[in-house]
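Peer 1: Copying in the features that Swiss-Prot gives for the protein in this structure:
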BINDING   Asp952, Asp996, Gln998  Mg(2+) binding site
DOMAIN    198-411  domain 'CHASE'
DOMAIN    479-760  domain 'Histidine kinase'
DOMAIN    946-1071  domain 'Response regulatory 2'
MUTAGEN   Ala225 to Leu  Loss of activity
MUTAGEN   Ala227 to Leu  Loss of activity
MUTAGEN   Tyr273 to Glu  Loss of activity
MUTAGEN   Met279 to Ala  No effect on activity
MUTAGEN   Gly435 to Cys  Constitutively activated independently of cytokinin
MUTAGEN   Met447 to Thr  Constitutively activated independently of cytokinin
MUTAGEN   Met459 to Ile  In wol-3; retardation of the primary root growth, no production of lateral roots and enhanced formation of adventitious roots associated with impaired auxin basipetal transport
MUTAGEN   His482 to Gln  Reduced phosphoprotein phosphatase activity
MUTAGEN   Gly493 to Arg  In cre1-6; reduced sensitivity to cytokinin
MUTAGEN   Asp996 to Asn  Cytokinin-mediated autophosphorylation but impaired phosphotransfer to an HPt, abolished phosphoprotein phosphatase activity
MUTAGEN   Thr1008 to Ile  In cre1-4; slightly reduced sensitivity to cytokinin, and impaired cytokinin repression of several Pi starvation-responses
MUTAGEN   Ala1032 to Thr  In cre1-9; impaired cytokinin repression of several Pi starvation-responses
Amino acid sequence: MRRDFVYNNNAMFNPLTTHYSSDMNWALNNHQEEEEEPRRIEISDSESLENLKSSDFYQLGGGGALNSSEKPRKIDFWRSGLMGFAKMQQQQQLQHSVAVKMNNNNNNDLMGNKKGSTFIQEHRALLPKALILWIIIVGFISSGIYQWMDDANKIRREEVLVSMCDQRARMLQDQFSVSVNHVHALAILVSTFHYHKNPSAIDQETFAEYTARTAFERPLLSGVAYAEKVVNFEREMFERQHNWVIKTMDRGEPSPVRDEYAPVIFSQDSVSYLESLDMMSGEEDRENILRARETGKAVLTSPFRLLETHHLGVVLTFPVYKSSLPENPTVEERIAATAGYLGGAFDVESLVENLLGQLAGNQAIVVHVYDITNASDPLVMYGNQDEEADRSLSHESKLDFGDPFRKHKMICRYHQKAPIPLNVLTTVPLFFAIGFLVGYILYGAAMHIVKVEDDFHEMQELKVRAEAADVAKSQFLATVSHEIRTPMNGILGMLAMLLDTELSSTQRDYAQTAQVCGKALIALINEVLDRAKIEAGKLELESVPFDIRSILDDVLSLFSEESRNKSIELAVFVSDKVPEIVKGDSGRFRQIIINLVGNSVKFTEKGHIFVKVHLAEQSKDESEPKNALNGGVSEEMIVVSKQSSYNTLSGYEAADGRNSWDSFKHLVSEEQSLSEFDISSNVRLMVSIEDTGIGIPLVAQGRVFMPFMQADSSTSRNYGGTGIGLSISKCLVELMRGQINFISRPHIGSTFWFTAVLEKCDKCSAINHMKKPNVEHLPSTFKGMKAIVVDAKPVRAAVTRYHMKRLGINVDVVTSLKTAVVAAAAFERNGSPLPTKPQLDMILVEKDSWISTEDNDSEIRLLNSRTNGNVHHKSPKLALFATNITNSEFDRAKSAGFADTVIMKPLRASMIGACLQQVLELRKTRQQHPEGSSPATLKSLLTGKKILVVDDNIVNRRVAAGALKKFGAEVVCAESGQVALGLLQIPHTFDACFMDIQMPQMDGFEATRQIRMMEKETKEKTNLEWHLPILAMTADVIHATYEECLKSGMDGYVSKPFEEENLYKSVAKSFKPNPISPSS
């Protein structure tokens, strides 16, 4: 048997992505003649793949893929990797088609066998029936489209009705309100000129003339009249004075004896018949009048027929007071001050008719107005109930006529039912005709499909081979990751155990250097495997609560030492609008930030690196960069500015001007305008990372996000890196439903930004029931303290204020030490000797502001002398902010009066708090956390626990046992799944089991399933609940996923090599913290 590898020099094969070019496919199938004869390498079963030359693998990888200086190293790597993988495949007897395992004769036979009858050829007789079925389906779809368009037309028709009805209701209310205001003004006029003038300036003739001449202001009123309040004992004198008798409204007879009357004394000529009639003689009228004077507001009657027009109308009544009322009068004060009542009659029917006559489309709808004060018996105010209308559709609009006691509404309907729209009549037949034609076209195309069926089979074969190659690639990556990470786990574990022993400084330095290198190698492997998982579509994001600000502070701490060594400003700012806790994949979010900040630190030698986080909608118009590389800047336009200082974080020019103070101050000023009614469950963040580094050449900007690509060949030599971080970051951002882009100017710097959609997480209860979020608990001892920050750079000062604000410190920013002296002196003058009053607690000075001039030391001494002279308060402490500081500068700062502690950058809230506790000589108190949120240490979780470690590798067993014993656990080791089953026979005394997944004979999944089966059988027999927490241990980062572990019955997952944080997250779910003695 022979295995033939057929390839040509133009074929492209990438062991990581397994992409075949068209040349390779045709060469594999020997289907077409090439200009150059493909080279055949024949290997028999007895031969080894090791006999392949490096040049053969170089040609397999593509002749032009490698530079001459890089060929030997990269060729040997892939050669050894592929040969090693082939040897493993031979040993495991796995049959995967990584390359074509057939010769030319077999290829020709296969191509000949594929030429047979196809599905369409075999079922040609069914094609007419299929066409008829197609026409029926098109008919059903056409009817569905008709129904959909008809429903849409009904919705639009309803929207128009709603708009027209609401418009009429608003206009009716507005016109009614105008008339009510005029009646109110007339009531005030009567009160002023009839009761406040002596003698009265109003009589019947004056009132009638005035109301007649101002009737144009009250077009909706048929008339107005004024009735005076008359009590019973004043009735006789009142009747003699007016020379008429008070009469009832219904019959015109003398009014019977009552406690109080309201006879009309003034009236408009149109309602002169109301003179002498008692407005309180009717029961409902009496109630309305009493309600008006008690509330001081206008009241309405129920609808009734007006005497002259016989139209439906209502009477509006206003109280008239004879004296001025207090600001908030009581009901008794209103009644006592009442002098009379001004009433106006509204002709509702005429009002609505006039309104509808002014509007377009009046004939299209039917309008009814109701009084629904009594909901069970609504009263018709306007409209004919028997009028013909489309009763299938109606809209109701509420009416407010100013009387809260009475309720009104307007109901609108169309006069006629909706006709079938023209677009429906044309679209549906057109769609049916098109569908019918499509059916005939498909029927004719069926014969053509028969002719291309052979090509389809050919492509199907290529697809099968590509899938087989993808399986081989996945297994290759899984095996390589396991085989590399397993010994690396042993190396890093042993180094960690070595560092726990007594070592000399030189030995410790060697061990720590080896540990750092090992972790760097693991990080590189993880990046390559992440890229592979992304290409395979197997990378998924988790959703857990986490604290963005804590994540960013942690990232800054990773690069703090390097930024100090380079004397560059490294800072972060998070908008107050960004929620404190969000839900998402904290690890992947952190990975993106680390990649971007790491690149900035790597390529920046001076200036600053500024990380800013805010809501993408917060400044959408001005903050979102243009969706183009470099913001559309051409190479001819890039000129390095000669300006010496810029309003940026460090004063150096940046590629993107949005983080300068002119733009940044608008973002800061909007911090307090957080909307409370945003009900969206998601939050869209924008994160920008600005640096003043070397920038990216224009010619390289198009390939920045391509994997394994860098600006040029010198980048890797000078700065290191693989060029894979940005491509992974781009994929992760897209998984977070965001986008990433950048603006870069050579020799100026770069600004990368990305957006990410995360979930809001406002309830602490949701956090407690999930994986513990990465939340930083800051000290609360600084709340209410006051500080002055001296910094001439406004952006940097705003960042400092942000971190101080997180600690609860109120900050005032000044630009110079002279201003600080003035501010401290003003504070001293305005201060209070009472200890409970606020005082100035600290003055924090930026190093740049201190060393900028020689006179600043004298200003510091003056500041100390002024503040120390206040006997009522402790003098504020002076502290210095610095990115780095020399010994001479430190000695000078101490002699000038600064505290011994210098707050080193990059600033983080926790670090500032720790330094200020030293500066202010505060006693460090244990943080008080909400119940259940205080993080337990691994020692408190594992002390006294008996744990079984199952692993076939003796080094891994020693590493795992050493790591667990370090935290007080009692460890027993087993070398296989069978031994573990023997030790875990119920009853046993183990508290947990750490189970390796890939073991010979019985893997960890099978061992776990059998353990769970034993526990289930024990429960069925003895009714005793047994559940041993089992945590998976594996170096295989592709197959050993969290879901697979849960499916087999495991409780958690720990990836090799062990990290203390990951170990804690896993065991914290199964164990509760034990109290441990302080000595331990």
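Each Cβ is built from the backbone N, Cα and C atoms, and glycine gets one as well.
None of the listed substitutions appears in this model.
So that I understand the layout, could you describe where these features sit and how close they are to other parts?
Peer 2: Every protein chain considered, the tally of other Cβ atoms within 10 Å of the Cβ of Asp952 (Mg(2+) binding site) stands at 18.
Over the domain 'Histidine kinase' (479-760), the average per-residue pLDDT in this prediction is 78.
In this structure, Ala225 (mutagenesis position) is part of a beta strand by DSSP.
Under a cutoff of 8 A between CB atoms, and with a sequence separation of 6+ in the same chain, the neighbours of Ala227 (mutagenesis position) are Ala262, Pro263, Val264, Ile265, Asp278, Met279, Gly340, Tyr341, Leu342, Gly343.
According to DSSP, Met279 (mutagenesis position) sits in a coil region rather than a helix or strand.
Reduced to three states, the DSSP call for Gly435 (mutagenesis position) is helix. Within its own chain, Gly435 (mutagenesis position) has Trp134, Ile135, Val138, Ile141, Ser142 as residues 6 or more apart in sequence whose C-beta sits under 8 angstroms from its own.
DSSP assigns Met447 (mutagenesis position) to a helical segment in the three-state reduction.
According to DSSP, Met459 (mutagenesis position) is assigned to a helical segment.
The Cβ of Asp996 (mutagenesis position) lies under 8 Å from the Cβ of Val950, Asp951, Asp952, Asn953, Asn956, Gly1004, Ala1032, Met1033, Thr1034, each of these being in the same chain and 6 or more residues away along the sequence. Taken residue by residue with DSSP, Asp996 (mutagenesis position) is part of a strand.
DSSP assigns Thr1008 (mutagenesis position) to a helical segment in the three-state reduction.
The DSSP secondary structure for Ala1032 (mutagenesis position) is strand.
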Peer 1: Given the recorded Mg(2+) site (Asp952, Asp996, Gln998), which additional residues of the same chain have their Cβ within 8 Å of the Cβ centre, ordered by sequence?
Peer 2: Val950, Asp951, Asn953, Asn956, Ile997, Met999, Pro1000, Asp1003, Gly1004, Thr1034
Peer 1: Cα-Cα, whole number of Å: Thr1008 (mutagenesis position) versus Gln998 (Mg(2+) binding site)?
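Peer 2: Rounded to the nearest whole number, the Cα-Cα distance is 12 Å.
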Peer 1: Using only C-alpha positions, which one of Ala225, Gly493, Gln998 is spatially nearest Tyr273 (mutagenesis position)? These are the recorded positions in the record.
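Peer 2: Smallest Cα separation from Tyr273 (mutagenesis position) among Ala225, Gly493, Gln998: Ala225.
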Peer 1: Taking the Cα atoms as reference points, how far is Met447 (mutagenesis position) from Met459 (mutagenesis position) in Å?
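Peer 2: So the alpha carbons of Met447 (mutagenesis position) and Met459 (mutagenesis position) sit roughly 20 Å from each other.
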Peer 1: Just give me the nearest neighbour of Met459 (mutagenesis position) among the recorded positions Ala225, Gly493, Gln998, Cα to Cα.
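Peer 2: It is Gln998, whose Cα lies nearest.
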Peer 1: Across all protein chains in the structure, which of the recorded positions Gln998, Thr1008 has the highest Cβ count within 10 Å?
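Peer 2: Per the Cβ count, the most surrounded site is Thr1008.
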Peer 1: What are the sequence-distant neighbours of Ala225 (mutagenesis position), meaning same chain, six or more residues apart, C-beta distance under 8 angstroms?
Peer 2: Val264, Phe266, Ser267, Gln268, Val271, Leu274, Glu275, Leu342, Gly343, Gly344
